[in-house]
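Just below is one structure, and these are the notes that go with it.
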Amino acid sequence: MQIFVKTLTGKTITLEVEPSDTIENVKAKIQDKEGIPPDQQRLIFAGKQLEDGRTLSDYNIQKESTLHLVLRLRGGIIEPSLRQLAQKYNCDKMICRKCYARLHPRAVNCRKKKCGHTNNLRPKKKVK
């Protein structure tokens, strides 16, 4: 039977499979066509992520069904300079003592009307 695999770029891949094929086999066929390693592939059908050991018939995937291919996210270490920039952006803030608005680091007055644009500010507490 024929099924379709739609990638995030919008490209549609056509695969010839059997209902008894496992998800691993489908991922191997995608690797043959697209060169994406199976360990980086995630297949979605009807809002569910498909598990490697199961078959197409387990998920009731029939002829001309469309699977969605997304790539697995990889975690890692942030470069130190980017980490400092992110920390500066997220942590170096001033907080209004009346309305708790987050303001830029050099703020003198609050930008919110509800506290009367008070100048009663404090630095944001640092996370330990």
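For all residues, glycine too, the Cβ spot is worked out from N, Cα and C.
Per Swiss-Prot, domain 'Ubiquitin-like' is recorded for 1-76, and the stated evidence type is sequence analysis.
Ser65 to Ala appears in Swiss-Prot as a published mutagenesis result, with the remark: Prevents phosphorylation in case of mitophagy. Impaired translocation of PRKN to mitochondria. Around Ser65 (mutagenesis position), the C-beta neighbours below 8 angstroms that are at least 6 residues distant in the chain are Ile3, Phe4, Phe45. Annotation note: Ser65 (mutagenesis position) sits in a coil segment as assigned by DSSP.
Sequence-distant contacts (6 or more apart, same chain, Cβ under 8 Å) of His68 (mutagenesis position) comprise Val5, Lys6, Leu43, Ile44, Phe45. According to Swiss-Prot, the mutagenesis experiment His68 to Gly carries this note: Loss of DTX3L-mediated polyubiquitination of histone H3 and H4.
For the mutagenesis of Arg72 to Lys, Swiss-Prot gives this note: No effect on ADP-ribosylation, when associated with K-74. The structure shown keeps the original residue. Remark: Arg72 (mutagenesis position) has Asp39, Gln40, Gln41, Arg42 as non-local neighbours, by Cβ distance under 8 Å and separation of at least 6 in sequence.
The Cβ of Arg74 (mutagenesis position) has 6 other Cβ atoms within 10 Å, all protein chains considered. Per Swiss-Prot, mutagenesis Arg74 to Gly is noted as: No effect on ADP-ribosylation.
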Residues of the domain 'Ubiquitin-like' (1-76) by DSSP state, where helix covers H, G and I: 18 helix, 25 strand, 33 coil
